[in-house]
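A short write-up of the structure that comes next.
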Amino acid sequence: MAQPDSSGLAEVLDRVLDKGVVVDVWARVSLVGIEILTVEARVVAASVDTFLHYAEEIAKIEQAELTAGAEAAPEA
């Protein structure tokens, strides 16, 4: 059997840390129409620099959503 190529694994790990991987999970379990479990998770695997850039972009998106929601709300 051939040994796994450690340089290939190192390259994959380097790319994952450089680019980052985000796994976004949403699941709901219901029994007879009654929700018994909801799972929401976001897992990020990245270098600190990549994660900070990702967090900044997510904050911009959330701020834009809040601004759009405030503009759409009718004034009293």
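Note that Cβ sites are derived from N, Cα and C of the backbone, with glycine treated the same way.
Other Cβ atoms within 10 Å of the Cβ of Gly8 (mutagenesis position) number 9 in total over all chains. In the three-state DSSP classification, Gly8 (mutagenesis position) falls within a helix. According to Swiss-Prot, the experimentally introduced change Gly8 to Ser is described as follows: CCP increases to 0.82 MPa, makes a few very narrow gas vesicles.
What Swiss-Prot says about the mutagenesis result for Arg15 to Glu, Phe, Gly, His, Ile, Lys, Asn, Pro or Ser is this: No gas vesicles. In this structure, Arg15 (mutagenesis position) is part of a helix by DSSP. There are 11 other CB atoms within 10 A of the CB of Arg15 (mutagenesis position), with all protein chains counted.
For Asp24 to Arg, Swiss-Prot lists a mutagenesis experiment annotated as follows: Makes short and cylindrical gas vesicles. Counting only residues at least six positions away in the same chain, the Cβ atoms of Ala41, Arg42 sit under 8 Å from the Cβ of Asp24 (mutagenesis position).
Here the residue is the original one, while Swiss-Prot reports the published mutagenesis Arg28 to Asp with the comment Greatly decreased interaction with GvpF1. No gas vesicles. When Cβ atoms from all protein chains are considered, those within 10 Å of Arg28 (mutagenesis position) total 10, not counting its own. DSSP assigns Arg28 (mutagenesis position) to a strand in the three-state reduction.
Long-range neighbours of Val29 (mutagenesis position) (same chain, six or more residues apart, CB within less than 8 Å of its CB): Glu35, Ile36, Leu37, Thr38. In Swiss-Prot, the entry for mutagenesis Val29 to Ile states: CCP increases to 0.82 MPa, makes irregularly shaped gas vesicles. The structure shown retains the original residue.
Neighbours of Ile34 (mutagenesis position), defined as other CB atoms within 10 A of its CB across all chains, total 7. The DSSP secondary structure for Ile34 (mutagenesis position) is strand. Here the residue is the original one, but Swiss-Prot notes a mutagenesis experiment at this spot, Ile34 to Met: Makes very long thin gas vesicles, cells do not float.
Taking Cβ-Cβ distances under 8 Å and a sequence gap of 6 or more within the same chain, the neighbours of Phe51 (mutagenesis position) are Gly20, Val44. In Swiss-Prot, a published mutagenesis experiment is listed as Phe51 to Tyr, annotated Gas vesicles are weak, cells do not float.
Looking at Swiss-Prot, you'll find the mutagenesis His53 to Ala noted as follows: No gas vesicles. Within 10 Å of the C-beta of His53 (mutagenesis position) there are 13 other C-beta atoms, taking all protein chains into account.
Tyr54 (mutagenesis position) has a Cβ environment of 14 other Cβ atoms inside 10 Å. For Tyr54 to Ala, Glu, Ser or Arg, Swiss-Prot lists a mutagenesis experiment annotated as follows: No gas vesicles.
Glu57 (mutagenesis position) carries a helical DSSP state (H, G or I). Under its mutagenesis entries, Swiss-Prot includes Glu57 to Ala with the note: Mini gas vesicles.
According to Swiss-Prot, the mutagenesis experiment Lys60 to Leu carries the annotation: Cells make very small gas vesicles after 7 days, cells do not float. Long-range C-beta contacts of Lys60 (mutagenesis position), restricted to its own chain and to partners at least six residues apart, with a cutoff below 8 Å, are absent.
Among the mutagenesis positions Gly8, Arg15, His53, the residue whose Cα lies closest in space to that of Arg28 (mutagenesis position) is His53. Within 10 Å of the C-beta atom of Glu57 (mutagenesis position) sit 10 other C-beta atoms, taking all shown protein chains into account.
In the three-state DSSP assignment, the secondary structure recorded for Phe51 (mutagenesis position) is helix.
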